[in-house]
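Record note (Swiss-Prot), mutagenesis F64 to A: Reduced binding to RHNO1; when associated with A-256 and A-266. The unchanged residue is displayed. K155 to A appears in Swiss-Prot as a mutagenesis experiment; the accompanying note says: Reduced binding to RHNO1; when associated with A-244 and A-254. According to Swiss-Prot, the mutagenesis experiment Q254 to A carries the annotation: Reduced binding to RHNO1; when associated with A-155 and A-244. The mutagenesis experiment M256 to A is recorded by Swiss-Prot, whose note states: Reduced binding to RHNO1; when associated with A-64 and A-266.
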Amino acid sequence: MPLLTQQIQDEDDQYSLVASLDNVRNLSTILKAIHFREHATCFATKNGIKVTVENAKCVQANAFIQAGIFQEFKVQEESVTFRINLTVLLDCLSIFGSSPMPGTLTALRMCYQGYGYPLMLFLEEGGVVTVCKINTQEPEETLDFDFCSTNVINKIILQSEGLREAFSELDMTSEVLQITMSPDKPYFRLSTFGNAGSSHLDYPKDSDLMEAFHCNQTQVNRYKISLLKPSTKALVLSCKVSIRTDNRGFLSLQYMIRNEDGQICFVEYYCCPDEEVPESES
């Protein structure tokens, strides 16, 4: 990235965060997977960047971009946090077009000086450099879903194609998606209760799509479909998905996404259960 490197290398010390990518799509694609609200909170540490989006204190999405994804990654402080308009950020990241010509890459250098300063984006394609300044905001406290691995009751790992098919067939007239996880039959079941009646989709634990099955007790929980719907953006991009429920019925959907360079990033959705399940419908 010669132009960008020469232009700003000397100024690095004034920034609390500097991150460079040879291919901006390795960032923008992951951010699109959690873009269901306008604003996001960004957390940067030496391990990478976490971008968090929340809705109605019931659902939270986190995109993790590890430091190793970047060609250059520097964080001067222990942690750097700011809130940003995610819609504007994505518009800037695709300023040269969202689907460039084959073989053409847009390079990115992202710099943040600290509290009260804008996020600076330097984008370069074919020798042309565009500079964007995006105002940052006071970071709001994000929800702590307290989803601890020691409290996980049930966990399965599925190839994403199996869940993509299921989600495309869900009855969207149903307000809720009921998830049953059990050490015994039906093992893993997705149920909806729509205008046409109830429908169930079962996955045997020995299915070719099932990569891991660790269910300790039967759990039946309901989640608002409207809250789960945004997670299908991540599902479409992912190759595997880990589905976990804890002792409170909270749901974790962790999507493994491979970028254009074959590197792995993760997007995680947390969702709280909707209600107690009526005995007659379970």
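Every residue number used here counts from 1 along the chain in the order it is shown.
Glycine too: its Cβ is placed from the backbone N, Cα and C atoms.
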Distance [Cα-Cα, Å, rounded] between M256 (mutagenesis position) and K155 (mutagenesis position): 15
Length of the line joining the Cα atoms of F64 (mutagenesis position) and K155 (mutagenesis position), in Å: 20
Set of same-chain residues at least 6 away whose C-beta sits under 8 angstroms from K155 (mutagenesis position): A212, H214, C215, S242, I243, R244, T245
